[in-house]
Amino acid sequence: MAKFKIRPATASDCSDILRLIKELAKYEYMEDQVILTEKDLQEDGFGEHPFYHCLVAEVPKEHWTPEGHSIVGFAMYYFTYDPWIGKLLYLEDFFVMSDYRGFGIGSEILKNLSQVAMKCRCSSMHFLVAEWNEPSINFYKRRGASDLSSEEGWRLFKIDKEYLLKMAAEE
């Protein structure tokens, strides 16, 4: 399958983006944690101040999924800032449906993301990968990615909404 196109997502792609987010979550054994809705995606990514950007991989009709989907992959990203090195492209989610892997779709998405990062003068692209996800780790390493958790010893933390509310209310 040589025919596919990578393009910026539009608001009308949100149902497909949500479908792929859920497929990725299932692949990562976390499908019960997706609480986002299609409406959230539309408001958060396509409003006046988008919180994320998204690329989608679209195949022609002859390669649609058995369920009739033309969108078979996506990458959700946003820009952030590191006071040591400057602008970063943060890759939040990246997924290609299993039946469509091995055709260069993921590589082309990553190429497009790299072009976006260079156009915006980003110093690097950051992302997380589950420790058990060797295929993805190898995919990224083949393209020059370094594992900061082992090289620099960083740990990822989060503060849930419950605690954010508590801290915000403190006097």
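Keep in mind that glycine also has a Cβ here, set from the backbone N, Cα and C atoms.
Marked as active site, proton donor by Swiss-Prot: Tyr140. Annotation for Tyr140 (active site, proton donor): spatial neighbours Phe127, Val129, criterion Cβ-Cβ under 8 Å with sequence separation of six or more.
The annotation substrate binding site is assigned in Swiss-Prot to Tyr27, Glu28, Glu92, His126, Phe127, Leu128, Glu152. Sequence-distant neighbours of His126 (substrate binding site) (same chain, six or more apart, CB under 8 Å from its CB) are Thr80, Leu88, Leu89, Tyr90, Leu91, Leu148, listed in sequence order. Reduced to three states, the DSSP call for His126 (substrate binding site) is strand.
Within 10 Å of the C-beta of Phe94 (acetyl-CoA binding site) there are 22 other C-beta atoms, taking all protein chains into account. Summarising the annotation, Swiss-Prot assigns acetyl-CoA binding site to 94-96, 102-107, 133-136, 140-143 and lists a curator's inference as the type of evidence.
The domain 'N-acetyltransferase' annotation in Swiss-Prot covers 4-170.
Under a cutoff of 8 A between CB atoms, and with a sequence separation of 6+ in the same chain, the neighbours of Glu92 (mutagenesis position) are Tyr52, Met76, Tyr77, Tyr78, Phe127. Among the sequence features in Swiss-Prot, the mutagenesis site Glu92 to Gln is noted as follows: Reduced activity.
Looking at Swiss-Prot, you'll find the mutagenesis Asp93 to Asn noted as follows: Reduced activity. Asp93 (mutagenesis position) carries a strand DSSP state (E or B). Shown in sequence order, Ile21, Leu24, Phe74, Ala75, Met76 are the residues of the chain, 6+ apart in sequence, with a C-beta less than 8 angstroms from the C-beta of Asp93 (mutagenesis position).
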For Tyr27 (substrate binding site), the closest of the binding-site residues by C-alpha position, picking from Ile105, Asn133, Ser136, Arg142, is Asn133
